[in-house]
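Undergrad: Please see the structure below; I have some questions.
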Amino acid sequence: MTKEVCSNIGLWLLLTLLIGNYVVNLEASHHVYKRLTQSTNTKSPSVNQPYRTGFHFQPPKNWMNDPNGPMIYKGIYHLFYQWNPKGAVWGNIVWAHSTSTDLINWDPHPPAIFPSAPFDINGCWSGSATILPNGKPVILYTGIDPKNQQVQNIAEPKNLSDPYLREWKKSPLNPLMAPDAVNGINASSFRDPTTAWLGQDKKWRVIIGSKIHRRGLAITYTSKDFLKWEKSPEPLHYDDGSGMWECPDFFPVTRFGSNGVETSSFGEPNEILKHVLKISLDDTKHDYYTIGTYDRVKDKFVPDNGFKMDGTAPRYDYGKYYASKTFFDSAKNRRILWGWTNESSSVEDDVEKGWSGIQTIPRKIWLDRSGKQLIQWPVREVERLRTKQVKNLRNKVLKSGSRLEVYGVTAAQADVEVLFKVRDLEKADVIEPSWTDPQLICSKMNVSVKSGLGPFGLMVLASKNLEEYTSVYFRIFKARQNSNKYVVLMCSDQSRSSLKEDNDKTTYGAFVDINPHQPLSLRALIDHSVVESFGGKGRACITSRVYPKLAIGKSSHLFAFNYGYQSVDVLNLNAWSMNSAQIS
């Protein structure tokens, strides 16, 4: 550890002590209460840490939630995040700050933004970074004022020559945007400003999540100088009945290829670009997106046919995943997606272990060639952690009811890629017309239920005798009798993940838009208490949190399996043990 990093940690701890003396407690639901209760935990984390991850981002201790303001500046990646310096539960929120040169290994810095003025004295909530045309980064974030109103503030670096951006200052003009009697904004539901974009009229635009009664909406503000903002008469988009829109994100994607697009770009001509509007629904705690067209004249987002911005929209991730945020990586011409994964353990367990929350591995995100969905894939940099590759698992036949153990890999901290080939598609069961909810299907037809084709996939974090395991698998159905159209279902079944009873063991599911006549790919990033699964080369993603009692460390096992009636071929299986990332 460098002298500079040690100094940073010292400053971080000093600020933590100072901050802890006056920051108020807030509840995790984002409600602010006049009478606050003690919800902090000051004891040291438990020495026994079987569930702490090896290569996912998480601070040394305490609560973490939303990723904030990710960006690249002078070749350095920055990740800010919502952090409680006083305990492993939500409250006392500040903007913690870490930097990296590769998105995998991270060094900490003192908190960048913390309550210090009337416009944020009751909390510094989520926001985003924008790189101005002169290369200067600025942050817009939500502050909680003395009246517990949500207002929007700006902060900028004190020293632009510092690539680590270790010190930030707040504008005396704050708050820049606030609810009042004229604009009629809901003062308790006005938060999480996006990265701003520059229109062709040279005005900046930013959207902020809000609601009016049950109408969720993205309020638009415009500005000529990034300091004086004016509310637009109409929102960028809204939906009646969806409830509060948190952590909105709005960005362009190219229709051709996987390269990213700068947020203010409109393409030449505009037809080569589409736009993505993503929201985090407070009611469901899931992230949804729609693909559509941005009307630059009316400042309106128009979803493509088949898309609706509500709970029926496609999701980034069908598991434990929320409050996501993208940024354009100008160094590698890609768009990167961050997302927060909360715990599935009890609050008491979180307090005992001394921490709560991780960030998923950053993902490259782009538009599928069909134009109907987004593709996600872990950034290439994570592959540098691969070691001890298991090879030559090719052309294996998995007969009905069989398992194939993968030896020679550290199964509790691994990266696995497998390619399946299905035989006899005509043997698939017919899906019931009422089966429209993939999670419900996966829950009712868990891994022990046989069907014509499936379940087949991977058993991860498994104990030797299968008292515990998490299964990630496919099933294939016919769309209807005598049909040559098929439905591919992907499940992540946590029901047998732990002998411990008080964990959330929800089973997750997603339909995968792929052709089952072609090989089916499945990738799993396994990291002690988290499993990130990518089906169909990133067309469906499911993140799970699990806490085995037996299948920990060297006692964890990995299997490929087929419990369907028909045989399945493993065309190729590669597995790697993963080194730990350097995350301080």
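Using N, Cα and C of the backbone, Cβ positions are placed for all residues, glycine too.
Grabbed the feature section from Swiss-Prot, which reads as follows:
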MUTAGEN   TRP63 to Leu  Loss of activity
BINDING   TRP63, MET64, ASN65, ASP66, GLN82, TRP90, TRP125, SER126, ARG191, ASP192, GLU246, ASP282  substrate binding site
ACT_SITE  ASP66  active site
MUTAGEN   ASP282 to Asn  Normal activity
MUTAGEN   ASP282 to Ala  Impaired beta-fructofuranosidase activity but enhanced 1-fructan exohydrolase activity
MUTAGEN   LYS285 to Leu  Slightly reduced activity
MUTAGEN   ASN342 to Asp  Reduced activity and glycosylation
Undergrad: Please report the three-state DSSP label of LYS285 (mutagenesis position).
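TA: Coil, per DSSP.
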Undergrad: Name the residue among the recorded positions ASP66, GLU246, ASP282 whose Cβ has the smallest number of other Cβ atoms within 10 Å.
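TA: Relative to the other recorded positions in ASP66, GLU246, ASP282, ASP282 has the fewest Cβ atoms within 10 Å.
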Undergrad: Counting across all protein chains present, how many other Cβ atoms fall within 10 Å of the Cβ of ASN65 (substrate binding site)?
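TA: Counting Cβ neighbours of ASN65 (substrate binding site) within 10 Å gives 22.
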Undergrad: Round to a whole number and give the Cα-to-Cα distance in Å for the pair ARG191 (substrate binding site) and ASP282 (mutagenesis position).
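TA: Cα to Cα, ARG191 (substrate binding site) and ASP282 (mutagenesis position) are separated by 12 Å.
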Undergrad: Quick check for the class: what is the C-alpha distance, in angstrom and rounded, between LYS285 (mutagenesis position) and GLU246 (substrate binding site)?
TA: 9
Undergrad: Just checking the recorded positions ASN65, GLN82, TRP125, GLU246, ASP282: which sit within 10 A of ASN342 (mutagenesis position), CA to CA?
TA: ASN65
Undergrad: Given TRP63 (mutagenesis position) and TRP125 (substrate binding site), what distance in Å do their CA atoms have, once rounded to a whole number?
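TA: Cα of TRP63 (mutagenesis position) to Cα of TRP125 (substrate binding site) measures 14 Å after rounding.
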Undergrad: Could you tell me the C-alpha distance between the residue listed as 'active site' and GLU246 (substrate binding site) in angstrom, no decimals?
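TA: The residue listed as 'active site' and GLU246 (substrate binding site) have their Cα atoms 11 Å apart.
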Undergrad: Binding-site residues ASN65, GLN82, TRP125, GLU246: which have a Cα within 10 Å of ASP282 (mutagenesis position)?
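TA: Candidates kept after distance check: GLU246.
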Undergrad: A 10 Å Cβ contact count, applied to the recorded positions TRP63, TRP125: which residue has the minimum?
TA: TRP125
